[in-house]
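**Student:** This is the structure I have questions about; it appears just below.
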Amino acid sequence: MTKEVCSNIGLWLLLTLLIGNYVVNLEASHHVYKRLTQSTNTKSPSVNQPYRTGFHFQPPKNWMNDPNGPMIYKGIYHLFYQWNPKGAVWGNIVWAHSTSTDLINWDPHPPAIFPSAPFDINGCWSGSATILPNGKPVILYTGIDPKNQQVQNIAEPKNLSDPYLREWKKSPLNPLMAPDAVNGINASSFRDPTTAWLGQDKKWRVIIGSKIHRRGLAITYTSKDFLKWEKSPEPLHYDDGSGMWECPDFFPVTRFGSNGVETSSFGEPNEILKHVLKISLDDTKHDYYTIGTYDRVKDKFVPDNGFKMDGTAPRYDYGKYYASKTFFDSAKNRRILWGWTNESSSVEDDVEKGWSGIQTIPRKIWLDRSGKQLIQWPVREVERLRTKQVKNLRNKVLKSGSRLEVYGVTAAQADVEVLFKVRDLEKADVIEPSWTDPQLICSKMNVSVKSGLGPFGLMVLASKNLEEYTSVYFRIFKARQNSNKYVVLMCSDQSRSSLKEDNDKTTYGAFVDINPHQPLSLRALIDHSVVESFGGKGRACITSRVYPKLAIGKSSHLFAFNYGYQSVDVLNLNAWSMNSAQIS
């Protein structure tokens, strides 16, 4: 550890002590209460840490939630995040700050933004970074004022020559945007400003999540100088009945290829670009997106046919995943997606272990060639952690009811890629017309239920005798009798993940838009208490949190399996043990 990093940690701890003396407690639901209760935990984390991850981002201790303001500046990646310096539960929120040169290994810095003025004295909530045309980064974030109103503030670096951006200052003009009697904004539901974009009229635009009664909406503000903002008469988009829109994100994607697009770009001509509007629904705690067209004249987002911005929209991730945020990586011409994964353990367990929350591995995100969905894939940099590759698992036949153990890999901290080939598609069961909810299907037809084709996939974090395991698998159905159209279902079944009873063991599911006549790919990033699964080369993603009692460390096992009636071929299986990332 460098002298500079040690100094940073010292400053971080000093600020933590100072901050802890006056920051108020807030509840995790984002409600602010006049009478606050003690919800902090000051004891040291438990020495026994079987569930702490090896290569996912998480601070040394305490609560973490939303990723904030990710960006690249002078070749350095920055990740800010919502952090409680006083305990492993939500409250006392500040903007913690870490930097990296590769998105995998991270060094900490003192908190960048913390309550210090009337416009944020009751909390510094989520926001985003924008790189101005002169290369200067600025942050817009939500502050909680003395009246517990949500207002929007700006902060900028004190020293632009510092690539680590270790010190930030707040504008005396704050708050820049606030609810009042004229604009009629809901003062308790006005938060999480996006990265701003520059229109062709040279005005900046930013959207902020809000609601009016049950109408969720993205309020638009415009500005000529990034300091004086004016509310637009109409929102960028809204939906009646969806409830509060948190952590909105709005960005362009190219229709051709996987390269990213700068947020203010409109393409030449505009037809080569589409736009993505993503929201985090407070009611469901899931992230949804729609693909559509941005009307630059009316400042309106128009979803493509088949898309609706509500709970029926496609999701980034069908598991434990929320409050996501993208940024354009100008160094590698890609768009990167961050997302927060909360715990599935009890609050008491979180307090005992001394921490709560991780960030998923950053993902490259782009538009599928069909134009109907987004593709996600872990950034290439994570592959540098691969070691001890298991090879030559090719052309294996998995007969009905069989398992194939993968030896020679550290199964509790691994990266696995497998390619399946299905035989006899005509043997698939017919899906019931009422089966429209993939999670419900996966829950009712868990891994022990046989069907014509499936379940087949991977058993991860498994104990030797299968008292515990998490299964990630496919099933294939016919769309209807005598049909040559098929439905591919992907499940992540946590029901047998732990002998411990008080964990959330929800089973997750997603339909995968792929052709089952072609090989089916499945990738799993396994990291002690988290499993990130990518089906169909990133067309469906499911993140799970699990806490085995037996299948920990060297006692964890990995299997490929087929419990369907028909045989399945493993065309190729590669597995790697993963080194730990350097995350301080």
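Keep in mind that glycine also has a Cβ here, set from the backbone N, Cα and C atoms.
Keep in mind that this structure shows the original residues, not the substituted ones.
What Swiss-Prot records for this protein is below:
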ACT_SITE  Asp66  active site
BINDING   Trp63, Met64, Asn65, Asp66, Gln82, Trp90, Trp125, Ser126, Arg191, Asp192, Glu246, Asp282  substrate binding site
MUTAGEN   Trp63 to Leu  Loss of activity
MUTAGEN   Asp66 to Ala  Loss of activity
MUTAGEN   Asp282 to Asn  Normal activity
MUTAGEN   Lys285 to Leu  Slightly reduced activity
MUTAGEN   Asn342 to Asp  Reduced activity and glycosylation
**Student:** List the Cα distance (Å, whole number) between Asp66 (mutagenesis position) and Gln82 (substrate binding site).
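**Tutor:** Cα to Cα, Asp66 (mutagenesis position) and Gln82 (substrate binding site) are separated by 5 Å.
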**Student:** Is any of the recorded positions Asn65, Gln82, Arg191, Glu246, Asp282 within 10 Å of Asn342 (mutagenesis position) (Cα-Cα), and if so, which, in sequence order?
**Tutor:** Asn65
**Student:** Anything within 10 Å of Gln82 (substrate binding site)? Look among the mutagenesis positions Trp63, Asp282, Lys285, comparing CA atoms, and list what you find.
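**Tutor:** Qualifying among Trp63, Asp282, Lys285: Trp63.
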**Student:** So of Glu246, Asp282, which of the recorded positions has the fewest other Cβ atoms within 10 Å around its own Cβ?
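**Tutor:** Checked Glu246, Asp282; of these recorded positions, fewest Cβ neighbours within 10 Å: Asp282.
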**Student:** Where Lys285 (mutagenesis position) and Glu246 (substrate binding site) are concerned, what is their Cα separation in Å, rounded?
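**Tutor:** For Lys285 (mutagenesis position) versus Glu246 (substrate binding site), the Cα atoms are 9 Å apart.
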**Student:** How big is the Cα-to-Cα gap, in Å, between Trp125 (substrate binding site) and Asp282 (mutagenesis position)?
**Tutor:** 15
**Student:** Taking the Cα atoms as reference points, how far is Arg191 (substrate binding site) from Trp63 (mutagenesis position) in Å?
**Tutor:** 20
**Student:** Using a Cβ cut-off under 8 Å and a sequence separation of 6 or more, which residues in the same chain sit near Trp63 (mutagenesis position)?
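**Tutor:** The answer is Trp83, Asn84, Gly87, Ala88, Val89, Trp90, Gly91, Asp350, Trp355, Ser356, Gly357.
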**Student:** Work out how many Å separate Asn65 (substrate binding site) and Asp282 (mutagenesis position) at their Cα atoms, rounded off.
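**Tutor:** Here the two Cα atoms lie 14 Å apart.
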